[in-house]
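So the structure is just underneath, and the comments pick up after that.
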Amino acid sequence: MAKERGLISPSDFAQLQKYMEYSTKKVSDVLKLFEDGEMAKYVQGDAIGYEGFQQFLKIYLEVDNVPRHLSLALFQSFETGHCLNETNVTKDVVCLNDVSCYFSLLEGGRPEDKLEFTFKLYDTDRNGILDSSEVDKIILQMMRVAEYLDWDVSELRPILQEMMKEIDYDGSGSVSQAEWVRAGATTVPLLVLLGLEMTLKDDGQHMWRPKRFPRPVYCNLCESSIGLGKQGLSCNLCKYTVHDQCAMKALPCEVSTYAKSRKDIGVQSHVWVRGGCESGRCDRCQKKIRIYHSLTGLHCVWCHLEIHDDCLQAVGHECDCGLLRDHILPPSSIYPSVLASGPDRKNSKTSQKTMDDLNLSTSEALRIDPVPNTHPLLVFVNPKSGGKQGQRVLWKFQYILNPRQVFNLLKDGPEIGLRLFKDVPDSRILVCGGDGTVGWILETIDKANLPVLPPVAVLPLGTGNDLARCLRWGGGYEGQNLAKILKDLEMSKVVHMDRWSVEVIPQQTEEKSDPVPFQIINNYFSIGVDASIAHRFHIMREKYPEKFNSRMKNKLWYFEFATSESIFSTCKKLEESLTVEICGKPLDLSNLSLEGIAVLNIPSMHGGSNLWGDTRRPHGDIYGINQALGATAKVITDPDILKTCVPDLSDKRLEVVGLEGAIEMGQIYTKLKNAGRRLAKCSEITFHTTKTLPMQIDGEPWMQTPCTIKITHKNQMPMLMGPPPRSTNFFGFLS
């Protein structure tokens, strides 16, 4: 029986995407071989037969033996010159242009292009409209995709039929290409429903990681001991644990990240998994769970309640998500947007967007209605930050939160998560990484045009982390309990951090400059000695990363570079090579002998060094007068007033500090000296340089040829300030 054109199964499509993920080939590379290379013999006019198609897949996917069912399904999904027959495809042909177009779109085509291609795929009579029979085929494919995604298809067909009627904007009884593209790009996630965006198919699959167990653990499948100190596999999402050899027979993962039926929306139920009771005590009866003797006890994957098997009947059906409910999006709060009622779909905020503003994919296929009075947390993790810390943090958050709240930045980037959360009220963002990762997220938020800016907290990974220090999140994560950190986040307060635009205007010169790393300052900017040290540090770390894998080593390397810089003094008499203007007025540097100037948005630099220094309150009325002036004036250069100024990352002003040399910089970095020389506090600053000088923005150094640099206020970003540390009294007790 001939197979319907276009109806490649969702499982086949998912398998194809896996092959493409690991392939390095581009369609353009393969086409060259078919046009004038060794594969030209398979081309028949503008078409290829099944044998040629198999060769195309073999080269493009870099797989010697593509499964026959997959190659046949793909071959039969394209326009053909003859009636297809599953038993004999040797005489059939497909258009090479259709094949190349399809795979080019999968490589990364625009949503509009994908929608146009799918329209032509289902418009079998090529009359430019989709009639009722063609719409029925589309609904059939959507039902197959929904079944593959484990949705409740019993209630879905009438919903899809109603949705397809809504796409017919002019009520003509058919769907034009313009209506199809408009709907798919603004209101209806057609590409997801047709199986062309398959990232929703995560549920039911364990996320295994090897784990060595320091105490007795029992296999969830065969229930025998894995062995003390032996390695097994544990699922990051549900803690289902097995022997290596038992993994293939394991039951599906119990974690469903979103509701797949209308009846599951709104109320969350407990999801119990046997074992995994790490505390060893029942949360219901408070008695011990004998976890060392057999596979016993139950734990809920959402509230993390741990109970005896016999206590299950005493625990209610409904799950409140436990102590971290303020941060968690339970599956009952996330559901396919197609399950929303018709009026809700029509009034959706996405319907007001244009195609240029939106890429309807997985993020728009799901709708989020959070539990009232909660603050859903969107977590971005850079797994490369902090050595192996980033990966471990990613695993932990995937367990304690809904995995759909947690994004691997190296794999997904931040855009998908921001699109998913764009309409979620009272949401927060947690960035797990260094200052560079935080800057990346803030820049992406800038470009995302979100209706409301969610406040951002930082879990610092690795070294440095000046911004995290200023926001009271510490200098680096050291394996603390993440649940406690999330409870601290509940007590945090919002501050609006200034961000500054940097414009570098090079002079006409034959000398070539390094690229400027950023156009925005979040932390600091500097010229001269400290940038020179940072530049040498940066080059050495890129060349020999293994020598810079601890904070102590970094400090020693920095001190060594500072010592050599003090000998060569490459930035001596800096005032002869640059002039500084603050709010249009020149800053007098003539009586100073400086080798560096730092412009600070936050008081921390180089992993905790406070270049501005502490502000101590002296006695006398003059202090109060000076402090009042310092809190209001846009430009301050008076040394007496500067002594009273306290850095504030929300005051739309910058602190300007002079550095006398590398030795002073090294002393500040190693805490042997308190601060540099306070020069000014201002809301705008301009540098004019006459020779090539080292510079840095937020720890990223570069060499800059003669230029003009303008720093102006850009905007403010809501950030979360951690709660103040609890003090201890003389006897060591918390006060």
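For all residues, glycine too, the Cβ spot is worked out from N, Cα and C.
According to Swiss-Prot, the feature Ca(2+) 1 binding site maps to Asp123, Asp125, Asn127, Glu134. Neighbour density for Glu134 (mutagenesis position): within 10 A of its CB lie 18 other CB atoms from the protein chains shown.
Taken from Swiss-Prot, the feature Ca(2+) 2 binding site applies to Asp168, Asp170, Ser172, Ser174, Glu179, supported by experimental evidence. In the three-state DSSP reading, Glu179 (mutagenesis position) counts as helix.
For 110-145, the entry in Swiss-Prot reads domain 'EF-hand 1'.
For the domain 'EF-hand 2' (155-190), the DSSP counts in helix, strand and coil order read 24 helix, 2 strand, 10 coil. The feature domain 'EF-hand 2' is assigned by Swiss-Prot to 155-190.
For the published mutagenesis Glu134 to Gln, Swiss-Prot gives the following note: Binds calcium but with decreased affinity.
A mutagenesis experiment is reported in Swiss-Prot for this position, Glu179 to Gln, and the note states: Loss of calcium-binding. Annotation for Glu179 (mutagenesis position): same-chain Cβ neighbours under 8 Å, separated by at least 6 residues, are Ile167, Asp168, Tyr169, Asp170.
Neighbour count (other Cβ atoms within 10 Å of the Cβ, all protein chains): 10 for Asn127 (Ca(2+) 1 binding site). Looking at Ser174 (Ca(2+) 2 binding site) and Asp123 (Ca(2+) 1 binding site), their Cα atoms lie 11 Å from each other. Model confidence over the domain 'EF-hand 1' (110-145) stands at 79, taken as the mean pLDDT rounded to a whole number. Secondary structure of the domain 'EF-hand 1' (110-145) per DSSP (helix as H, G, I; strand as E, B; remaining residues coil): 26 helix, 2 strand, 8 coil. The separation of Ser172 (Ca(2+) 2 binding site) from Asp123 (Ca(2+) 1 binding site), Cα to Cα, is 16 Å. Here the C-alpha separation of Ser172 (Ca(2+) 2 binding site) and Asn127 (Ca(2+) 1 binding site) works out to 15 Å. When the binding-site residues Asp168, Asp170 are scored by other C-beta atoms within 10 Å, Asp168 scores highest. The binding-site residues under consideration are Asp123, Asp125. Their Cβ neighbour counts within 10 Å are lowest for Asp125.
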